[in-house]
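Notes follow once the structure below has been shown.
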Amino acid sequence: MSKQQPTQFINPETPGYVGFANLPNQVHRKSVKKGFEFTLMVVGESGLGKSTLINSLFLTDLYPERIIPGAAEKIERTVQIEASTVEIEERGVKLRLTVVDTPGYGDAINCRDCFKTIISYIDEQFERYLHDESGLNRRHIIDNRVHCCFYFISPFGHGLKPLDVAFMKAIHNKVNIVPVIAKADTLTLKERERLKKRILDEIEEHSIKIYHLPDAESDEDEDFKEQTRLLKASIPFSVVGSNQLIEAKGKKVRGRLYPWGVVEVENPEHNDFLKLRTMLITHMQDLQEVTQDLHYENFRSERLKRGGRKVENEDMNKDQILLEKEAELRRMQEMIARMQAQMQMQMQGGDSDSGALGQHV
């Protein structure tokens, strides 16, 4: 019978090397095996090319059966929530992407309450995550919290509309807002830059909190630092979306064909589509971390405070009931004591009368 050889643990050849440097590789393998989850919300008026842009970003068709409503249907139309989930795999890395669309936003004549449905949806996802996180089985929690919101701004105005301001202020403490100027091919380069500056000025004027890209670390390479600088300078992103392949300069590109030429979707000289996609991919982890550490924690703290106040009120009510019961008990004891005293006086009075009557006889 052969003797089994013991497992060999070999000392690293490099002096002073323990092996901790391999830990990131372990995390990477585990993350790749598990896959990634990301939820993107798109909000904006109809006709701004939201669906086309999302399909262009992820090279997929998320809305194959969508029916475009007519003008008459839009008059009384209410905001709906449509969540579409698709599994995307690229070089062995899986991404579970959920895109939350909001058809009907801004379509009705009276848009005063049109964003309440959207806010309720965001809060519901926080509430669901809090419930799952507090449960017994926390191993397979699906994260449907909204990590980023692309807010589409019309290129045909002179800046932000009152509805834009009201909506962004209503959600800026709940989700990461990335402002996007839609249909940038309707603007000249000068008009585009002027509109960007106007929007940024109004965002600052109304104290709207949009998503700010983190600064590049000092140890990052110069190319990444330059990329981060260009991405920051491009906000709000002015984009063009198209799923059509056309021929330009002897090659097939996605773009739009006009009598005066071709607008290429993925040409950074024509629009900010590539910059927007680069921002989303390179900062996807940061968007999730800000959602977890800032927006979700704010919701969780407020939720626990409300729960704490409820418990506190219940305790106060219980204390009040006990005090009232104790006061009622004291009143009854005092009443019984008075009755006993009266009965004792009556008995003493009766005994004295009987004694006087006996002496008289």
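Even glycines carry a Cβ here, placed using N, Cα and C.
Nope, none of those substitutions made it into this model, it's the original residues.
Look at Swiss-Prot and you will find 34-306 tagged as domain 'Septin-type G'.
Per Swiss-Prot, GTP binding site is recorded for 44-52, T78, G104, 183-186, G241, R256, Y258. Under a cutoff of 8 A between CB atoms, and with a sequence separation of 6+ in the same chain, the neighbours of K50 (GTP binding site) are V42, G44, D101, F150, F152, A182. According to its DSSP assignment, K50 (GTP binding site) is helical.
For S46 to D, Swiss-Prot lists a mutagenesis experiment annotated as follows: Loss of GTP-binding.
Quoted from Swiss-Prot, the note attached to the mutagenesis of G47 to V states: Loss of GTP-binding activity.
As a published mutagenesis entry, S51 to N appears in Swiss-Prot alongside the note: Loss of GTP-binding activity.
For T78 to G, Swiss-Prot lists a mutagenesis experiment annotated as follows: Reduces affinity for GTP 20-fold.
For the published mutagenesis Q125 to L, Swiss-Prot gives the following note: Loss of GTP-binding activity. Neighbour density for Q125 (mutagenesis position): within 10 A of its CB lie 22 other CB atoms from the protein chains shown.
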All-chain count of other Cβ atoms within 10 Å of S46 (mutagenesis position): 16
Between S46 (mutagenesis position) and A184 (GTP binding site), the C-alpha gap once rounded to whole angstrom: 16
For Q125 (mutagenesis position), the one of G47, S51, A184, G241 that lies nearest, given that the recorded positions are compared by Cα: S51
Neighbourhood of A184 (GTP binding site), C-beta criterion under 8 angstroms, separation at least six: P155, R192, S238, V239, V240, N271, D272
